[in-house]
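To keep things clear, I will list the structure first and then write my remarks on it.
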Amino acid sequence: MMLIPTHHFRNIERKPEYLQPEKCVPPPYPGPVGTMWFIRDGCGIACAIVTWFLVLYAEFVVLFVMLIPSRDYVYSIINGIVFNLLAFLALASHCRAMLTDPGAVPKGNATKEFIESLQLKPGQVVYKCPKCCSIKPDRAHHCSVCKRCIRKMDHHCPWVNNCVGENNQKYFVLFTMYIALISLHALIMVGFHFLHCFEEDWTKCSSFSPPTTVILLILLCFEGLLFLIFTSVMFGTQVHSICTDETGIEQLKKEERRWAKKTKWMNMKAVFGHPFSLGWASPFATPDQGKADPYQYVV
C-alpha cells in the first residue's frame, strides 16, 4: 500500500482543533497598496505622544531659554542648527518606526490551498499560529499587542507603538541613536549655560526669571540624562542583536539556531541596506535588502 505524504504542523497552543487547515478562513482583502500601518493601542499611543512632547519640550528650552537670549550669535546658530537637525531626524525616525509594517505575516493564510502551494516535501515542518491562523516563517513570533505574527520580531516597543521587526528595525535603531545624541547635546549646552549664568547676572542670561530658568534647566537636565542612558543602552543592545543575528526574543528564549551564520558586516547590511552609504543614517531611505536571504516558511 502506498502512503500519502504528510506534513507536520506545530502550533503555539498545542490545541488539536487548530491543526486542521480547513479551520482557517481565507485571508482578508489586504486593502490598497500603500495603506498606512498603525497600531490602535491606547498605551502605545500615549507613550508616542509623551515622546513627542518631551522632544518638543527640549526644543523649547534649548531655543527660548539658552540659545535665543545668548549674545554669542555664532554659538547660537551652530548649536541651533545641530540640535534641530538631530531632533528632526529623531522624530522622523520615530514616525517611520511607528508607521512602518514591521513584517506582519499575512493573516489567515493557513488555508489548504496556501499550504499546498508551498510544495512542501514529506516530513517538512511548518509553523502555524492559531491566534491569527497564519503559517509562520521561521523566526516569526506572535505579538499580543499588534495581534499579528511578526517576521524576525525583536520586541514590542510602546514608545514607538509598534513591534520592532524585520522591516522597521533600522528606523528604531536610528531613533535611539538620534535621541541619545540630542540628549547628550542638550546636557552639554545646559552645562555651558549654567557656567555662563554663574559668571554673569542671572537676569541677563535668560528671558525668563531666574527661578523659572533654573526649574526649566533642571527638568531638561533630568530628561536628557534619563533618555541618554535609556536610549544608549537600547542602541547598544540593538546593534549587538543585529551583529549576532539574534533577536531579543530568541536570546530570551534561548532558541536553537536554525539559520545560516553570516558575518557581522553582512548582518548590518541586511538591516540597513546594500551597499553601505549615507542612507544608513537617513530615516527617509528605505533599506535595499540586496541579496539578503528571505526568511522561509519551512525549516
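Start at 1 and count along the chain as shown; that gives each residue its number.
Each residue, glycine too, has its Cβ placed from N, Cα and C.
According to Swiss-Prot, the domain 'DHHC' annotation covers 127-177.
Swiss-Prot documents His155 to Ala as a published mutagenesis change and attaches the note Probable loss of protein-cysteine S-palmitoyltransferase activity. Loss of function in the TRAIL-activated apoptotic signaling pathway. Of all Cβ atoms in the protein chains displayed, 19 besides its own lie within 10 Å of the Cβ of His155 (mutagenesis position).
Among the sequence features in Swiss-Prot, the mutagenesis site Cys157 to Ser is noted as follows: Probable loss of protein-cysteine S-palmitoyltransferase activity. Loss of function in the TRAIL-activated apoptotic signaling pathway. No effect on binding of the TNFRSF10A substrate. Its own atom aside, the Cβ of Cys157 (mutagenesis position) has 21 Cβ atoms within 10 angstroms in the protein chains shown.
According to Swiss-Prot, the active site, S-palmitoyl cysteine intermediate annotation covers Cys157.
A strand conformation is recorded for Cys157 (mutagenesis position) in the three-state DSSP classification.
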